[in-house]
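Engineer: Per Swiss-Prot, active site is recorded for Glu230. Residues or ranges marked as Zn(2+) binding site in Swiss-Prot (evidence: experimental evidence): His229, His233, Glu269. Annotation comment: Swiss-Prot describes Tyr1119, Ile1247, Gly1248, Thr1249, Tyr1250, Ser1281 as ganglioside GD1a (d18:1(4E)) binding site. Among the features that Swiss-Prot reports, ganglioside GD1b (d18:1(4E)) binding site is placed at Ala1126, Asn1127, Ser1128, Arg1129, Tyr1146. Among the mutagenesis results in Swiss-Prot, Tyr1119 to Ala has the note: Receptor-binding domain (RBD) no longer binds eukaryotic gangliosides GD1a or GM1a, reduced GT1b binding, GD1b binding unaffected. RBD fragment enters neurons but does not compartmentalize normally; uptake is not stimulated by K(+). The residue drawn here is the original one. Annotation of the mutagenesis experiment Ala1126 to Lys in Swiss-Prot: Receptor-binding domain (RBD) no longer binds eukaryotic gangliosides GM1a, GD1b, reduced binding of GD1a and GT1b. RBD fragment does not enter neurons; uptake is not stimulated by K(+). Swiss-Prot lists Tyr1146 to Ala among its mutagenesis entries, and the accompanying note reads: Whole toxin has dramatically reduced toxicity. The annotation that Swiss-Prot gives for the mutagenesis experiment His1193 to Ala reads: No effect on receptor-binding domain (RBD) binding to eukaryotic gangliosides. Annotation of the published mutagenesis Leu1203 to Phe in Swiss-Prot: Receptor-binding domain (RBD) has decreased binding to neurons. Whole toxin has greatly decreased toxicity. Decreased binding to mixed gangliosides; the original residue is retained in the structure shown. Among the mutagenesis entries in Swiss-Prot is Trp1258 to Ala, noted as: Receptor-binding domain (RBD) has greatly reduced binding of ganglioside GD1b, no longer binds neurons. Mutagenesis annotation in Swiss-Prot: Ser1281 to Tyr, described as Receptor-binding domain (RBD) has decreased binding to neurons. Whole toxin has decreased toxicity and decreased binding to mixed gangliosides; the structure shown retains the original residue.
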Amino acid sequence: MPITINNFNYSDPVDNKNILYLDTHLNTLANEPEKAFRITGNIWVIPDRFSRNSNPNLNKPPRVTSPKSGYYDPNYLSTDSDKDTFLKEIIKLFKRINSREIGEELIYRLSTDIPFPGNNNTPINTFDFDVDFNSVDVKTRQGNNWVKTGSINPSVIITGPRENIIDPETSTFKLTNNTFAAQEGFGALSIISISPRFMLTYSNATNDVGEGRFSKSEFCMDPILILMHELNHAMHNLYGIAIPNDQTISSVTSNIFYSQYNVKLEYAEIYAFGGPTIDLIPKSARKYFEEKALDYYRSIAKRLNSITTANPSSFNKYIGEYKQKLIRKYRFVVESSGEVTVNRNKFVELYNELTQIFTEFNYAKIYNVQNRKIYLSNVYTPVTANILDDNVYDIQNGFNIPKSNLNVLFMGQNLSRNPALRKVNPENMLYLFTKFCHKAIDGRSLYNKTLDCRELLVKNTDLPFIGDISDVKTDIFLRKDINEETEVIYYPDNVSVDQVILSKNTSEHGQLDLLYPSIDSESEILPGENQVFYDNRTQNVDYLNSYYYLESQKLSDNVEDFTFTRSIEEALDNSAKVYTYFPTLANKVNAGVQGGLFLMWANDVVEDFTTNILRKDTLDKISDVSAIIPYIGPALNISNSVRRGNFTEAFAVTGVTILLEAFPEFTIPALGAFVIYSKVQERNEIIKTIDNCLEQRIKRWKDSYEWMMGTWLSRIITQFNNISYQMYDSLNYQAGAIKAKIDLEYKKYSGSDKENIKSQVENLKNSLDVKISEAMNNINKFIRECSVTYLFKNMLPKVIDELNEFDRNTKAKLINLIDSHNIILVGEVDKLKAKVNNSFQNTIPFNIFSYTNNSLLKDIINEYFNNINDSKILSLQNRKNTLVDTSGYNAEVSEEGDVQLNPIFPFDFKLGSSGEDRGKVIVTQNENIVYNSMYESFSISFWIRINKWVSNLPGYTIIDSVKNNSGWSIGIISNFLVFTLKQNEDSEQSINFSYDISNNAPGYNKWFFVTVTNNMMGNMKIYINGKLIDTIKVKELTGINFSKTITFEINKIPDTGLITSDSDNINMWIRDFYIFAKELDGKDINILFNSLQYTNVVKDYWGNDLRYNKEYYMVNIDYLNRYMYANSRQIVFNTRRNNNDFNEGYKIIIKRIRGNTNDTRVRGGDILYFDMTINNKAYNLFMKNETMYADNHSTEDIYAIGLREQTKDINDNIIFQIQPMNNTYYYASQIFKSNFNGENISGICSIGTYRFRLGGDWYRHNYLVPTVKQGNYASLLESTSTHWGFVPVSE
């Protein structure tokens, strides 16, 4: 049966079943038993603060108690009202967890499964129901005293947070011999200390995705992920597979490195998080933990076979029932003999589920929320929110609520987009700092006098995590004895969520028939912990490092005015100065508004900044790093690069190691030798020893690669990622200063247009965030390429060199073994030597995907080798009404005749076949491209729109790159778009797409996306809108000489078509024309197709941007043969007289409610209304009040759309919201009924056949009528009857 989550008020009375007073004996803040509420099954909540400290104190401590950030509030959960809120927040989170199958399964296991009643001190034949890690006392007040009346055996108790409110923790019980039942198979109760309304915030600045496209890239965690992460720990504890806390990766503590101080990354945390971070734990260690758990489970099974008694003896009657519960929990097998055993396959299945499926990383995907992609992410100031308010946080969507338009790009979690997310009081925060001390030399002094220390405090969390080399396991490199009995352990592959959890029927759980025995004896009271304090550390530096440079870019608080400076020292010493690394920006900002031209000045400043941050320097397109971001050096002074002069030149000389503040040199530990021997001098055993050695040799190579990967992930990538985070902060500091300067100048501005330009000024400032997102994509690409280059060029060769030396020694030993036993091996010597020689002939290849199942890492590596953009050798774009090549190869582009360039999106260019429209574009590619080798595999893609076409028109070439009858071309012949490869006049091959030339209006004039891929040794393929249309084999085209000139021109192909006159002018529009020096695959093409659609902007029927204040014919996708008309004031759709013509019916104009009047594009989520003019009278479309009638019956919640005379009053009846609904086959939108504030989506616009009222009479026959379906309209969301198209009247 489904899981039921109980509802409570904190004031509800104790009922001795679901509400009890519990005494855990663990909370040192509790002077008496605490009120507890059963959420479901074995899961309980105590809405009180929790501490294990011997002397607990909830006040902000005088010194830091953790390397992590801390938030303290002694008043939190101090009142019954606070406790009631906390209780209801936990209940709501459990309901949200329970809304997905994986969450339901998680709750089910925690609420029904039980720890083993006992531990390794318990006699093997006994169930002990009174163990201290399992039993919690139930107490009742009798007079002035609390009396124990029983006990319960929960699996999880959730309490309020510990002293540090933002540091959730899951704890369990330690046994007297310093072992944990939670780690030894038995399982144990977990106490989770958490605060659901305080959330950590992170940056997704290192991700090349669109989340930051319209705002800053900072987001808060969904509170269910915080809770579910801790529930993962609780489940590991419950199943007895918890990883010991001493299994960690520590941060480097040396003053040589800028690394987080005293941070220990626990393996247990990595397991609970999952995802890419799991690769920080070597597979050998993961296998060790799994095998250890298997041994413990075998011990548990052995105990179950021996159980004969229970403590207390009154529970002997429950022995059989508890055995069955434990057999089910551990997935043990009961043999025909009755013996309980462990089936290894069932154990592996269970272990994989617990460690690879139930992870924070997977939860984020399944609940569709934004989350950190790796465990080690940049942390920002925490936020709080009222998650009990369904308008802020609901069970289905969390913060990303569709009705508030916060579901797009996870805006509900975005700190700059959701006002409900409030930063906590900074006065209550506490940080561990590193104090940098820079002692400069006074060059003016004759004796080079050292100046006083220039101090800078940097938060510990702002430093990168650099793993200590001593924690990267090296035991795999120890000397190893090889004989005929040596075994090789192979590590299992990762498993997927789909394979395990989501295939289960989690709704059929059965009744929660849990036992809660009453026990009279007292549990042991365990001692509390002592509070540990940390001291800030001081680190001397010999130059102003990146942290000083970032500090110099921050705008000081309460500064009335400021100027930009190029001197970091000046900015550090003067609060009215801000350092910038863009000289022209400094000049323009500091000049201020000249001659009252405020808007021109602001535009110039923003354009200068955005131009600078989008700069890339290309040294060599064939190199590993495709483009350098030149301003990273002066922005962060990485490795004192500013002192070295030009950063790009320094990078070219030094390479990627210039970016690493620490650990620029990589060394592999000494590889222990193989000691080869055979105990018995027998032929088969010697041969087996040789085989085992060859297998161990392969394992040694793979182990070395794995060690290298662990080192790269924990010590190198973290440093590279830190540069991305720092650059994100730097760009935002620069943009923040620009915004502040614009505000200051606007405040002083007194022009008559001040109010009119206010919205333009705001749009200018907002555009800075958009450009920062674009710049971060460039920076992240550069950083990723550098990190991968370091792996392949700095690390991998050294590992292979060491392994080759190891191979030479091992091979010599094996040959010696064969020679020294040549008599025993008679007849086999030459064969064995050949086997050894062949085995050592080649190195073991490094396939990175053999060492990780990390999809994010795979994407990075694939980008390194096969990045789509990197393979562009031509990118023809319209930039500021000029056609240019933006690929980096700088092809020459010229225009002849009348080529019309569109100055607004989609920035296309138009070609015509005759008259004034005739023109051509000529592209001459760079001489440095070696065409014949480049085009062994190549692809071409472009968007094209062609006006109406008929089959008897002549054929036309539209794009031509043929010279001396050799090359390629694209044309239109009859109803086909044709791509042709031509070797000579007699040898060519073509592939085509049948273009719709039907007589129906829908069959022409639309934008569509064409991709042709060519593999000269394989196939030619054509894709339309990302879909594969046709594949043909490339045959006998081995000598194509490709031209460097590409001409875009409509030229008639002789002897084609029936019409020979030039009077029928053909027009077409082209945009985003690319050539790639590779064969794109289907995934590449889909990425390209989706990235070029700009899906947030609503499209008209042809695929152009839908515009405000422009006339359109409105059509329904299900009834394209109908046009919009009015019968009295009721809108109806009549049958067209000519299916080939959209120009029939009434025209509508889309009007905006509010927003930027300079941007005429209609965007998804816009609130708008529709104007219509009929016989010179103005109307609005509006929703009528009467419901529709069908078959003489009222149709519930369906209302007609009619006409209302236009007035100045804009009321809710005429207001709608629009969302794009584009797909492979057409461009359309969905229209929803909304209100003036856009806060309420009450219905969806559809179409259907109804009768409607006119005056007091009903029409006798039915009409096709547009309607609004209110109430439950979810079923219509997928219906094409709700898809509306807008055909421009002018086209």
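First residue shown is number 1, and so on along the chain.
Keep in mind that glycine also has a Cβ here, set from the backbone N, Cα and C atoms.
Just so you know, the substitutions we noted aren't modelled in this structure.
For each feature listed, report its degree of burial, its nearest neighbours and the pertinent distances within the displayed model.
Structural biologist: Of all Cβ atoms in the protein chains displayed, 22 besides its own lie within 10 Å of the Cβ of Glu230 (active site).
Long-range C-beta contacts of Glu269 (Zn(2+) binding site), restricted to its own chain and to partners at least six residues apart, with a cutoff below 8 Å, comprise Tyr375.
Counting only same-chain residues six or more apart in sequence, the Cβ atoms lying under 8 angstroms from the Cβ of Tyr1119 (mutagenesis position) belong to Phe1133, Ile1247, Leu1264.
Counting every protein chain shown, the Cβ of Ala1126 (mutagenesis position) has 15 other Cβ atoms within 10 Å. Ala1126 (mutagenesis position) falls within a strand segment according to DSSP.
Around Tyr1146 (mutagenesis position), the same-chain residues at least 6 positions away in sequence with a Cβ under 8 Å from its Cβ are Met1124, Tyr1125, Ala1126, Met1172, Ile1174.
For the recorded site, Leu1203 (mutagenesis position), the DSSP three-state label reads strand. Listed in sequence order, the residues of the same chain lying 6 or more apart from Leu1203 (mutagenesis position) and placing their CB within less than 8 Å of its CB are Ala1126, Arg1129, Gln1130, Ile1131, Met1172, Ile1174, Tyr1179, Asn1180, Leu1181, Phe1182.
Residues within less than 8 Å, Cβ to Cβ, of Ser1281 (mutagenesis position) and separated from it by at least 6 positions along the same chain comprise Asn1116, Ile1117, Asp1118, Ser1246, Ile1247, Gly1248.
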Engineer: Return the residues near His233 (Zn(2+) binding site) by Cβ distance under 8 Å, restricted to its own chain and a separation of at least 6 in sequence.
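Structural biologist: Residues satisfying the criterion: Thr170, Ser190, Ile192, Ala242, Ala268, Ala272.
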Engineer: Among all the protein chains here, how many other CB atoms are within 10 A of the CB of Arg1129 (ganglioside GD1b (d18:1(4E)) binding site)?
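Structural biologist: So the number of other Cβ atoms within 10 Å of Arg1129 (ganglioside GD1b (d18:1(4E)) binding site) is 15.
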Engineer: Which residues, in sequence order, are found in the same chain with Cβ within 8 Å of the centroid defined by the Cβ atoms of His229, His233, Glu269 at the Zn(2+) site, excluding those residues themselves?
Structural biologist: Thr170, Glu230, Asn232, Ala268, Tyr271, Ala272, Phe273, Glu360
Engineer: Using C-alpha atoms only, work out the spacing between Thr1249 (ganglioside GD1a (d18:1(4E)) binding site) and Asn1127 (ganglioside GD1b (d18:1(4E)) binding site) and round it to an integer in Å.
Structural biologist: 14
Engineer: Give the three-state DSSP assignment (helix, strand or coil) for Gly1248 (ganglioside GD1a (d18:1(4E)) binding site).
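Structural biologist: For Gly1248 (ganglioside GD1a (d18:1(4E)) binding site) - judged by DSSP and reduced to three states - the answer is strand.
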Engineer: Pop the Cα-Cα gap between His229 (Zn(2+) binding site) and Ser1128 (ganglioside GD1b (d18:1(4E)) binding site) into the table, whole Å please.
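Structural biologist: That comes out at 62 Å between the alpha carbons.
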Engineer: Helix, strand or coil at Tyr1146 (mutagenesis position), per DSSP?
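Structural biologist: Assignment for Tyr1146 (mutagenesis position) reads coil.
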Engineer: Would you kindly give the Cα-Cα distance separating Asn1127 (ganglioside GD1b (d18:1(4E)) binding site) and Tyr1250 (ganglioside GD1a (d18:1(4E)) binding site), rounded to the nearest Å?
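Structural biologist: Rounded to a whole number, the Cα-Cα distance is 13 Å.
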Engineer: In Å, rounded, how far does the Cα of Asn1127 (ganglioside GD1b (d18:1(4E)) binding site) sit from the Cα of His229 (Zn(2+) binding site)?
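Structural biologist: The separation of the Cα atoms works out to 61 Å.
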